[in-house]
Amino acid sequence: MKRRELEKKLRKVRVTPQQDKYYTIGNLQWAIRMINLMGIKCVCDEECSAAEVALIITQFSALDLENSPIRGKEEVAIKNTLKVFWSLLAGYKPESTETALGYWEAFTYREREARADKEGEIKSIYPSLTQNTQNKKQTSNQTNTQSLPAITTQDGTPRFDPDLMKQLKIWSDATERNGVDLHAVNILGVITANLVQEEIKLLLNSTPKWRLDVQLIESKVREKENAHRTWKQHHPEAPKTDEIIGKGLSSAEQATLISVECRETFRQWVLQAAMEVAQAKHATPGPINIHQGPKEPYTDFINRLVAALEGMAAPETTKEYLLQHLSIDHANEDCQSILRPLGPNTPMEKKLEACRVVGSQKSKMQFLVAAMKEMGIQSPIPAVLPHTPEAYASQTSGPEDGRRCYGCGKTGHLKRNCKQQKCYHCGKPGHQARNCRSKNGKCSSAPYGQRSQPQNNFHQSNMSSVTPSAPPLILD
C-alpha cells in the first residue's frame, strides 16, 4: 500500500467512537519506532503485508514487559495502532479502533481453530512429538537465561561479547537536546535489558555534555548501595553488593554470573535514580534549571540557588559541588567575567563581594574607562556619573551648556523661557503681537485683534513711498 493511500485511510479511523480524533501517519511511525527499540524489526513501506504485521503483533504480545517502561497505556496504544494498520492492509475499512480490534479477534479466533485442528491431527499420528518439542523449548529457554548477555561457544562455555554501538547511538540521540529527561529514562530502560553492569556504566558516561545529570544518578546509586550494605548486615543470605554493582569483576565474569538477579537489581537502581533526576528537573525548578537574569542581582540568584539545593534529595558533598560550579556557570555574562578568574573553589563571600556592584552605573563606567585605557584613548569622561537630579541639572544647565535663545540672542535659556518678549507687529518689547495696540506703528485704542481694517503681514510703518521713474502715459 502506498504511503499517500495509507494516510488517507488512517485519517478515516477514529481513535474512539465518541471522539473526533483520528489516526495519523505519525501515530503509526511512533508505534514502529517503539517496536524497533524492543528488538523487533518492523518496517513500514509499500511492500509490507498484513501477514507480516500480524507476525509483529504476535511477537510483541509475547514479550515480557513487566520490568520494561513500555507498559500500561503505551503498550495498549502500540497494540491498537498496529491492529488498525493490519486491518487496513487486510482490506477492511474500520470506522474506529474498536472495529479494528473486532476484526483482529475474529482473525485470531480462526487461526486458533485451524491450529487446534492441525495439532489434533499431528497428535493422533505422532503422539510423542509434542512432548519432545516441549522439552526442547524448556532446554533452550534455560540456556538463553544462563548465557545472556554472554554468547555460548561451540564447546558450551559462555563468552562475553560486547556490542554497544546501537545502544550508544540510541542513548546519544535520546539525551542530545534535554539530557536525562522522562523520555530518555524510558529509552534507557529498553536498551539496558540485556546489558551487564560495566556496560550500563559505560553507557551513562558516554554523554559528557550532561555530566551533571550522570553525577546525580551515580550519587543516588551510591545511596542505594550503602542502603543495601546496611540491609546485608541483617540479611546475610542476600546477594553480594560487589556482584550487584560489578565491582572487582571483569566484564566476562559479570556476564557469566549464575545470579541474573544481580544484573537486574543494578539496572533497576540506575533506572530509579535516573527517574528521580528526571522528575526533579520537570516537577519544580531545580538547581540545574536556575539561571541568573540579565538585570537580576547576584545575591538574589544565589538565594534562589541555595533554596533549590536545600530541597534536593542529595548528599551534602553533591550540593556543595553544585553550588560551587552553578554559581559561576549559570550566572549572567557580567558576573561570569568577574567570577571566571576566581575559580569555583573561591568562598561564597568573595564571590558576593566581587559581584556586589555589577550592573550599577558605576561599574559600567569603570568597565568603559578600563576599556578606553587599554585602547590608549584619553577622554575627559569622569569615572562616575552623577546619580541625583540636582547634580545632573548642575552639570547640564548654565551658560556654558551651549544653549542660545534665538529671540534675544543670549545663552543660558531657550526661547520659550525668555523674559524679554518682543512684539512681532510693532517690534517693541514687553508684549506680544496678540496684545499689540499699535496701528501701522501708531498707537490705537482698540486691541490688535479687534481692529476693523485688516492688517498686512509685514510692517507698513517702515516702508517709504515710491515714485515711478517712467513718465505718465497721456492718451489723445
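The backbone N, Cα and C atoms fix where each Cβ goes, and this holds for glycine too.
Where a substitution is noted, the model still shows the residue that was there originally.
According to Swiss-Prot, the natural variant Pro17 to Leu carries the following note: In strain: Isolate R29-106 and Isolate R29-Nadin. Packing around Pro17 (variant position) is summarised by its Cβ count: 10 other Cβ atoms lie within 10 angstroms of its Cβ, all protein chains included.
Where Swiss-Prot documents Asn67 to Asp as a natural variant, the accompanying text is: In strain: Isolate R29-Nadin.
A natural variant is reported in Swiss-Prot for this position, Arg71 to Lys, and the note states: In strain: Isolate R29-Nadin.
Natural sequence variation is annotated in Swiss-Prot for Asp117 to Glu, with the remark: In strain: Isolate R29-106.
Swiss-Prot documents Val180 to Ile as a naturally occurring variant and attaches the note In strain: Isolate R29-Nadin. For Val180 (variant position), other Cβ atoms within 10 Å of its Cβ number 24.
In three-state terms derived from DSSP, Pro17 (variant position) belongs to neither a helical nor a strand segment and is classed as coil. Here the C-alpha separation of Pro17 (variant position) and Val180 (variant position) works out to 37 Å.
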